[in-house]
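J.: The following block contains the structure, expressed as structure tokens.
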Amino acid sequence: MENSRTPTNKTKITLNRTPTLKERRWNTLKVNTSNVRCSTPIFGNFRSPNLSPIENMGTKGKSPVSPMRFATFKKVPTKVHPKQQQQQQHQHCHRTQLKPPPFVLPKPQEEIIEPEREIKSCSSPDTCSDDSNMETSLALESRRRSIKASNHSYVVNHAANVEQILMHMGLENYVTNFEEAHIDLVELASLERADLVKIGLNTDEDCNRIMDVLHTL
């Protein structure tokens, strides 16, 4: 203990420490305000990380990021000939007077098809008369069959097929003739004697028997 003592030589010890505000040299960085656009202002000595170009908002009258002066982009007025000016005014008036076309509802498909059928059928007077006669005869025939079928609506609605009606009325011997002719319930209710001859029932006895049964339905 007697031999130990405090050293008398003074030594300077340097330690790492946080730099003060005065030593922050990176805060004095300048940015070209004409090429950088940013809206973050500067408050005191604190600068935003993105190096905002807005500086001294209170002292400067205009913002450095304000748009460029319009005077540099003003178009030089050119002299217009009176005739050319009148023509431009006429074109402008003509465009303003244009109105959209009136909206027309499309016609139904049936109204379009019917005139086409009439034109095709009446291309010549002979064919027109023949077609009209055929159409009237078909219309009359379909109307006659529908009227007769309506009178037998109960049978038509409650029977499964033609065979069932013939078996029920005792006409099972004629089932084959009706099936080969592909006669359905509506046609069965509106059959006439001439129709029976067409399906192969030529004898008067068969025709009379079938017609009597159909009339009693």
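A Cβ is built for glycine as well, from the same backbone N, Cα and C atoms used for every other residue.
Residues annotated as domain 'SAM' in Swiss-Prot: 157-217. Under its mutagenesis annotations, Swiss-Prot gives L21 to A the following note: Decreased degradation during the oocyte-to-embryo transition. T40 to A appears in Swiss-Prot as a published mutagenesis result, with the remark: Abolishes interaction with polo and ability to maintain G2 arrest. Swiss-Prot documents S124 to A as a published mutagenesis change and attaches the note Does not affect interaction with polo. Mutagenesis annotation in Swiss-Prot: R193 to A, described as No effect on degradation during the oocyte-to-embryo transition; when associated with A-95; the structure shown retains the original residue. Under its natural variant entries, Swiss-Prot includes S190 to T with the note: In strain: NC303 and NC399.
Please situate the listed features within the shown structure.
T.: A helical conformation is recorded for R193 (mutagenesis position) in the three-state DSSP classification. Counting every protein chain shown, the number of other Cβ atoms lying within 10 Å of the Cβ of R193 (mutagenesis position) is 12.
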